[in-house]
Amino acid sequence: MDNLLRHLKISKEQITPVVLVVGDPGRVDKIKVVCDSYVDLAYNREYKSVECHYKGQKFLCVSHGVGSAGCAVCFEELCQNGAKVIIRAGSCGSLQPDLIKRGDICICNAAVREDRVSHLLIHGDFPAVGDFDVYDTLNKCAQELNVPVFNGISVSSDMYYPNKIIPSRLEDYSKANAAVVEMELATLMVIGTLRKVKTGGILIVDGCPFKWDEGDFDNNLVPHQLENMIKIALGACAKLATKYA
């Protein structure tokens with residue numbers, strides 16, 4: 001047990017150069033059955049790890065849980081032990097409800113740092129930016145599958161339920177043309193840059209936080225679009241695994 005990573009509970013030798021990360025451990029199970037084959041590795045707390053085999057390539061799929069503090073633990077253990085590329089595939093809310101609807105897919109090139117962890121690692125002026133090769137590969141995989149996607153900036157916020165004491169800033173970010181909101185991508189991008197690990201993100205919309213009171217939210221993601229997001233992410237991981245082995 002001593003040679004296992006403290007939280008992921010896998011060994012350094014089991015970490016692949018390319019890793020696909022998701023928030024929900026249940027989504028790991030949905031992803032692994034799309035692969036050609038897989039090997040279950042570990043499940044500790046919110047961190048479930050599976051070795052995936054897809055299109056002749058091997059890479060991990062690991063869940064990181066909800067929010068910046070827990071996901072940072074996952075990302076640090078991956079980055080410090082051999083990961084070279086990490087892609088986050090997750091859900092998000094639309095900040096442009098007239099354009100980006102529930103079930104749409106967004107590939108993000110950068111994120112707004114409304115988390116806390118990244119500000120404890122580097123000054124607030126430091127950007128949260130993904131790697132262009134990862135971003136480009138995700139977009140090309142979407143094109144190959146004939147799946148339309150949006151591109152844009154995500155707001156990564158530690159706050160899910162707002163309080164009246166301090167107003168949410170999502171309206172401001174919407175006016176500034178940020179595309180979507182989620183909770184972990186900025187943390188990944190900052191840690192990736194600091195650790196010289198390439199990062200990227202692909203997200204599926206579950207609703208719009210501005211319209212929750214109108215019923216614009218469904219935790220059961222649009223099934224065929226969830227499948228499309230998974231296939232895009234897996235395809236990108238396979239392509240990148242040939243380059244960053």
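Here the Cβ of each residue, glycine as well, is placed from N, Cα and C on the backbone.
Over in Swiss-Prot, the protein carries these features:
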ACT_SITE  D206  active site, proton donor
BINDING   H7, M183, E184  purine D-ribonucleoside binding site
BINDING   G23, D24, P25, G26, R27, R45, R88, A89, G90, S91  phosphate binding site
MUTAGEN   R45 to A  1300-fold decrease in catalytic efficiency for inosine as substrate. Loss of catalytic activity towards 5'-methylthioinosine
MUTAGEN   Y47 to A  790-fold decrease in catalytic efficiency for inosine as substrate. 4000-fold decrease in catalytic efficiency for 5'-methylthioinosine as substrate
MUTAGEN   V66 to A  No effect on catalytic activity towards inosine. Slight increase in catalytic efficiency with 5'-methylthioinosine as substrate
MUTAGEN   V73 to F  Loss of catalytic activity towards inosine and 5'-methylthioinosine
MUTAGEN   V73 to S  Slight decrease in catalytic efficiency with inosine as substrate. 8500-fold decrease in catalytic efficiency with 5'-methylthioinosine as substrate
MUTAGEN   V181 to D  4-fold decrease in catalytic efficiency with inosine as substrate. Reduced affinity for DADMe-ImmG inhibitor
MUTAGEN   M183 to L  17300-fold decrease in catalytic efficiency with inosine as substrate. Reduced affinity for DADMe-ImmG inhibitor
MUTAGEN   M183 to A  20-fold decrease in affinity for inosine. Loss of catalytic activity towards 5'-methylthioinosine
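Just so you know, the Cβ of G23 (phosphate binding site) picks up 23 other Cβ atoms within 10 Å once every protein chain is counted. Looking only at other Cβ atoms within 10 Å, the busiest spot among the binding-site residues P25, G90 turns out to be G90.
Within 10 Å of the C-beta atom of R88 (phosphate binding site) sit 30 other C-beta atoms, taking all shown protein chains into account. Mapped onto three states, the DSSP output places R88 (phosphate binding site) in strand. Put simply, G90 (phosphate binding site) is 10 Å from M183 (mutagenesis position) when counted between their Cα atoms. Taking V66 (mutagenesis position) as the reference point, none of the recorded positions H7, R27, R88, D206 has a C-alpha atom within 10 Å of its C-alpha. Each of the mutagenesis positions V73, V181, M183 was scored by the number of other CB atoms within 10 A of its CB, and the lowest score belongs to V73. Note: the Cα of V73 (mutagenesis position) and the Cα of R88 (phosphate binding site) are spaced 15 Å from each other.
The recorded positions shown are R45, Y47, V181, E184, D206; of these, the one with its CA atom nearest the CA of P25 (phosphate binding site) is Y47. Neighbour density around each Cβ, counted as other Cβ atoms within 10 Å, peaks among the recorded positions E184, D206 at E184. The Cβ neighbour count for Y47 (mutagenesis position), using a 10 Å radius and every protein chain shown, is 24.
Checked against R45 (mutagenesis position) by C-alpha proximity, the recorded positions H7, R27, E184, D206 yield H7 as the nearest.
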